[in-house]
Amino acid sequence: MARQGCLGSFQVISLFTFAISVNICLGFTASRIKRAEWDEGPPTVLSDSPWTNTSGSCKGRCFELQEVGPPDCRCDNLCKSYSSCCHDFDELCLKTARGWECTKDRCGEVRNEENACHCSEDCLSRGDCCTNYQVVCKGESHWVDDDCEEIKVPECPAGFVRPPLIIFSVDGFRASYMKKGSKVMPNIEKLRSCGTHAPYMRPVYPTKTFPNLYTLATGLYPESHGIVGNSMYDPVFDASFHLRGREKFNHRWWGGQPLWITATKQGVRAGTFFWSVSIPHERRILTILQWLSLPDNERPSVYAFYSEQPDFSGHKYGPFGPEMTNPLREIDKTVGQLMDGLKQLRLHRCVNVIFVGDHGMEDVTCDRTEFLSNYLTNVDDITLVPGTLGRIRAKSINNSKYDPKTIIANLTCKKPDQHFKPYMKQHLPKRLHYANNRRIEDIHLLVDRRWHVARKPLDVYKKPSGKCFFQGDHGFDNKVNSMQTVFVGYGPTFKYRTKVPPFENIELYNVMCDLLGLKPAPNNGTHGSLNHLLRTNTFRPTMPDEVSRPNYPGIMYLQSEFDLGCTCDDKVEPKNKLEELNKRLHTKGSTEAETGKFRGSKHENKKNLNGSVEPRKERHLLYGRPAVLYRTSYDILYHTDFESGYSEIFLMPLWTSYTISKQAEVSSIPEHLTNCVRPDVRVSPGFSQNCLAYKNDKQMSYGFLFPPYLSSSPEAKYDAFLVTNMVPMYPAFKRVWAYFQRVLVKKYASERNGVNVISGPIFDYNYDGLRDTEDEIKQYVEGSSIPVPTHYYSIITSCLDFTQPADKCDGPLSVSSFILPHRPDNDESCNSSEDESKWVEELMKMHTARVRDIEHLTGLDFYRKTSRSYSEILTLKTYLHTYESEI
C-alpha cells in the first residue's frame, strides 16, 4: 500500500476500513508492520480491532457479503482487518491445497473440499472451478489467445439486469509500465488494445494512495472528501489519522458518497471493494467469480479487486529496477485468471472491466533529501509530514511564537540549488485543489521530483548504518509525468479499440455510475466529459442556463461629466480627434444586441449614438459570448480589436476576448501615451474606476486586459487605454502580465496559427475554488470601491490542427489555460530579479489550469456557440496542459 517513503521488505497495508450504516464497508488492514524511516505514523502499532470474538464458525459463510456486527464473529473479506474472524476462518476460507490451477492430472479429480479450487466434473455447476479448468480439461483457449472482438451489445446469461462492473485497481502503477507491452503483460495489453484506453490518467494531489483511492470512489478532490493524505491531523477533532491507527475506522474522517453507497441507496447490490492483505490474490479472484455465480436476487452488480503491487516493489527497487518485471508479470497473471474465469462462466462478453491505478512512481533515494534544519533553527518546534511533499504545523497548538509567514520567508529562495518551494496553502496552484480543508496545514512544501524533504538527518537515518532502504516514492505534483497512472476500460459498454485523451481521476465516478445506471451523488467531476469512452451514453449533458443577460449601452455620456483623474484625452492630437475616437465606441449591434437591454434612452446630459445597427462580426468571440451564471449587472463593450463583458459591480471586465492572427505584430507604446487612461463615454462615471485611487494607493498599480501592444492601428490603441479595459495590478505582477501580453501571446499565435484569448479577474479570498460573492471580497484599492483580484485567468484557444487558422477552424480545438496568482511579490520565482524571459513562462506553466477550474472561480460559462457537441466541449474544458514530456 502507498505510504510516505516506505522502506524495507515488510507486509504492506491493504486498505482503510470505514463502516457506514448500510452493510457495506471499505477496509484497510495492518499486519504487524515494521517501523519505516519515512513512515508518518506513530512508533507504536495500535490494535485495529474494535472487538475480538472468535466464537462461532465460518462453515458455509466464507466471504459472506453481509457484514455481521459485534459481538458475533465474522467471515467476510474484512474480518482480518477487525481481528474479528471466526476461529476457523483461515482453515475454511483460505484453503491453498493443490494450488490455484488445474493440471492434466487433476482433470476429473474426485472432489476434495480441502482444495483451494477444483478440477472435478461438477465444478462448473458448483461455481468453484480453478480459472483454467476449461483450458486444461476441456481444450478451450485462454482468453488472451483469442482475437479481439467487438462486443456491440452485452451478451449476458438470463437474469442479469445490467452488465456487472469489475474495478481492478493496482497500487503504484506508473503509466510508463504499459510500454513493457505484451512480452511482460499480455493480458493487460489485450485489454488495452481491444478496449478503450488513455495514454495516462492523472491522479489528484497529493499523489498518495489514500487520497486517490477515495477520489476514485467518490469523484471528489481530497480537500472535498477530507482524506488529504495518508496521515493527517484534524484540529477540531484533536485527533490524528494514520495507516495503523484506530482513527481510520471512524466514519467522521470520510466525506462524500462512495460508489458502493450510491449503488446501495439506489437498490443496486455492491460487492466488497477492498480486501485484507492476508487474502491471496487468487482467492480474491475466485471469490469475485463465485459472487458472479450467485442467484439473481443475491448477486452484486459491482465488484472491486485491489492489488498492493506494483507499489510495494516500486518503493523497494525503484520504477526502473529490473526487479519490477516480476511484479508486473504477477499482476498480469491475475488479470488473466480473472478473464479466463469470466470466459469460463460465459461472462467475458457481459462484464465491463476497468483496470486502473491510483498514482505512479518516481526514482527517489535518501541521498536526495532536503533537511529543514539547514534552513530553520527551530525544527524541533514544528511537525512536518515528510517525504515527497511537506506539510508543516506547530508541534504545540499553544506555541504563540509560531508564525507561518516567518517560516515561509526563511524557506523561500535561500539556496541556488534548493529542491522545494514553500507556499501558504492558499497560494498553491489552483489546479491542485489543495487548500480548502482544515486538515491541510497552512504551510505546504512542493518538492522537486526525485527528492524528499525531512526535518533533520536523524529523521531519515535512524539506524547506525545510515543505509537507505527505498528506491522509489510518489506524492509529487500531479502533473509530473512519473505520477501518471493507467486507465483501461474493456467490455460491451466501452468503445472498441479506442484511444482517448488523458483525463483526471475525479471523472471516473460519474462513468462508473453511468455503467451501473446510477444517478451520481454531487462530486467534483464534470458529468458527460468522458462520454467518448462509452459505446452508448445514458447521460447527455446540457449547457447551463444563463442567469444574467448583459446590457448593451445605447447612449454615451458627455465628456464633461467625467472627472476620473485620468490623463490621456488631453494628449489626443488634434483636439477634434477626441470626438472621433469616442464615436468608434458605438454599439456595433447584432441580433443579440437588438433583442438585448439597451440601457438609458433619456438624459439631458447624454446624446444618442448613431442609431444604425450593423451586423456584428464574431471575430473576437469565436465560440460565443461567455454566459454569467449568477445574478449581476454587466455591459457588452465592443471595440475593433476586442470585446468585453464589463461589470458594473466590480468596475472592471468579467472577461475580455480578442483574436490574434499568426501575422499580428507587436507595436510599441508612443511616449505620449505612457500612463494613458481614457474615460469610456458608454459607461456611467459612477460605474467607472477612478484613476486617482491608484495615485493614493502606493502599493497598487493597474494593467489592461487587452494588450495595447497588439492594437491593429494607432486609433485602435486608444481603445486599449480605456478605463473599462483597466484592472488593478500589483507592480510586481505587472511584470508577469506585461511579458505574457507582449511576448507570449504573440509566440502562441505564431506557433498555433492564431489564437483566441479570453482573460479576466478572479476573486477567491476564501480559497474554496469557487467565485467569491461581494461580501467575501476582502481587499480594495485604497480609498476606493475597486476590488483587488486574487488571481487573473487567461484561456488561449486555437485549432488542434495548426494548419488551420484559429478563426477558420472546423475541427477539434486546442486549449491552454492559466490561473495566475496576483501577489505583491514574485518570490515564487527565485530568479525573478532577472529578465522576464528567464522565469515568467515557467511560472505560468506551474499555474496551468483547466477551463473548468476557471469557470468555477468566475461563475462564467465558455464555448457556448460552436459546432462541436457539448460532450466534446466538456472534454476540452476538463483538459489540462501539463507541459510535461510524453509518458
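Note that Cβ sites are derived from N, Cα and C of the backbone, with glycine treated the same way.
Features of the protein shown, as given by Swiss-Prot:
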type: ACT_SITE; residues: Thr209; note: active site, nucleophile
type: BINDING; residues: Thr209, Asn230, Asp311, His474; note: 1-(9Z-octadecenoyl)-sn-glycero-3-phosphate binding site
type: BINDING; residues: Thr209, Asn230, Asp311, His474; note: 1-hexadecanoyl-sn-glycero-3-phosphate binding site
type: DOMAIN; residues: 98-142; note: domain 'SMB 2'
type: MUTAGEN; residues: Ile13 to Leu; note: No effect on secretion
type: MUTAGEN; residues: Thr209 to Ala; note: Abolishes lysophospholipase D activity
type: MUTAGEN; residues: Thr209 to Ser; note: 15% of wild-type lysophospholipase D activity
type: MUTAGEN; residues: Asp311 to Asn; note: Abolishes lysophospholipase D activity
type: MUTAGEN; residues: His315 to Gln; note: 20% of wild-type lysophospholipase D activity
For a quick check of understanding: given the listed 1-hexadecanoyl-sn-glycero-3-phosphate-binding residues Thr209, Asn230, Asp311, His474, what is the maximum Cα-Cα distance in angstrom, as an integer?
15
Between Thr209 (mutagenesis position) and Asn230 (1-(9Z-octadecenoyl)-sn-glycero-3-phosphate binding site), how many Å separate their Cα atoms?
7
Measuring Cα to Cα, tell me the gap between Asn230 (1-(9Z-octadecenoyl)-sn-glycero-3-phosphate binding site) and Asp311 (mutagenesis position) in whole angstrom.
15
Quick note, Asp311 (mutagenesis position) and His474 (1-(9Z-octadecenoyl)-sn-glycero-3-phosphate binding site): C-alpha atoms separated, nearest Å, by 9
Three-state secondary structure, Thr209 (mutagenesis position) (per DSSP)
helix
Please give me the CB contact count at 10 A for His315 (mutagenesis position), counting all chains in the structure.
28
DSSP tally for the domain 'SMB 2' (98-142), helix/strand/coil in that order, comes to 13 helix, 3 strand, 29 coil
State the Cα to Cα distance, in Å, between His315 (mutagenesis position) and His474 (1-(9Z-octadecenoyl)-sn-glycero-3-phosphate binding site), rounded to an integer.
9
Should Asp311 (mutagenesis position) be counted as helix, strand, or coil on the basis of DSSP?
helix
Is it possible to get the count of other C-beta atoms within 10 angstroms of the C-beta of His474 (1-(9Z-octadecenoyl)-sn-glycero-3-phosphate binding site)?
34
